Amino acid sequence: MDISRMGAQAQITSLEELSGGPAGAAHVAEFERAMGGAGSLGGDLLSELGQIRERFSQAKQELQMELSTPGDDPNSLMQMQWSLMRITMQEELIAKTVGRMSQNVETLMKTQ
């Protein structure tokens, strides 16, 4: 192999040659819109997580109220069972969602 011939084929570039110049106003506006909290995937996800947290807290408070009031009638016992089942289902759903999301993130990281 002739090193002098290989050197002639290589291009030497500087950072100034690689830069594309300043971004246009349309590109900057599009970037800002994409990175904004409202309407972005991350913002929507955080909003949904906040709503799930509120519903979960509400269900726990309802169960606490039902457990604090003594009662032997079947209606109140069924209501307590329903509240407990709802909390359990929400916990399972959250656990499965988080597990799937972390699995998807791991897959994404492995492919890059």
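Every residue, even glycine, has its Cβ placed from backbone N, Cα and C.
The Cβ of L84 (mutagenesis position) has 15 other Cβ atoms within 10 Å, all protein chains considered. Here Swiss-Prot notes a mutagenesis experiment, L84 to A, with the remark: Complete loss of needle assembly.
DSSP assigns E91 (mutagenesis position) to a helix. According to Swiss-Prot, the mutagenesis experiment E91 to K carries the annotation: Complete loss of needle assembly.
According to Swiss-Prot, the mutagenesis experiment E92 to K carries this note: Complete loss of needle assembly.
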